[in-house]
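**Q** Quick one: this structure, given as structure tokens, is what I'll be asking you about.
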Amino acid sequence: MPGPWVAMIMLPQPKESFGGKPIGWLFWNTCKGPRRDCPHCCCPICSWHCQLCFLQKNLGINYGSGPRRRGTRGKGRRIRRTASGGDQRREADSQRSFTNMDQ
């Protein structure tokens, strides 16, 4: 299993801020193994716990799966009728077809 590691991210800054020197962020990963036991707290110490915590808690970036979306209506599902307007329309259509057959 992989042990703790340290990652440093260097970000360039404009010349006006901090004397034009790049800012480095240091991440300590104390999570051991593929399963991460990160704290659920969002305090400043826990949000800088590892790179994953920083992205999710500080920046709000979550690459995990979102909520499941429902699919579109399939052919087998019933469509609900509204009131009795549809029935009246069917009766009128059936009466028209009978009058056309008589002629």
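Each residue, glycine too, has its Cβ placed from N, Cα and C.
Original residues only: the substitutions mentioned are not part of this model.
For the naturally occurring variant Met10 to Arg, Swiss-Prot gives the following note: In strain: Isolate R-29-Nadin. Leu52 to Pro appears in Swiss-Prot as a known natural variant, with the remark: In strain: Isolate R-29-Nadin. According to Swiss-Prot, the natural variant Arg69 to Pro carries the annotation: In strain: Isolate R29-106. Under the heading of natural variants, Swiss-Prot lists Gly86 to Glu and annotates it as follows: In strain: Isolate R29-106.
I'd like these features described in context: how deep, what's nearby, how far apart.
**A** Under the DSSP three-state reduction, Leu52 (variant position) is assigned to helix.
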**Q** Could you tally the C-beta atoms, other than its own, that fall within 10 angstroms of the C-beta of Leu52 (variant position)?
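**A** I get 16 for this one.
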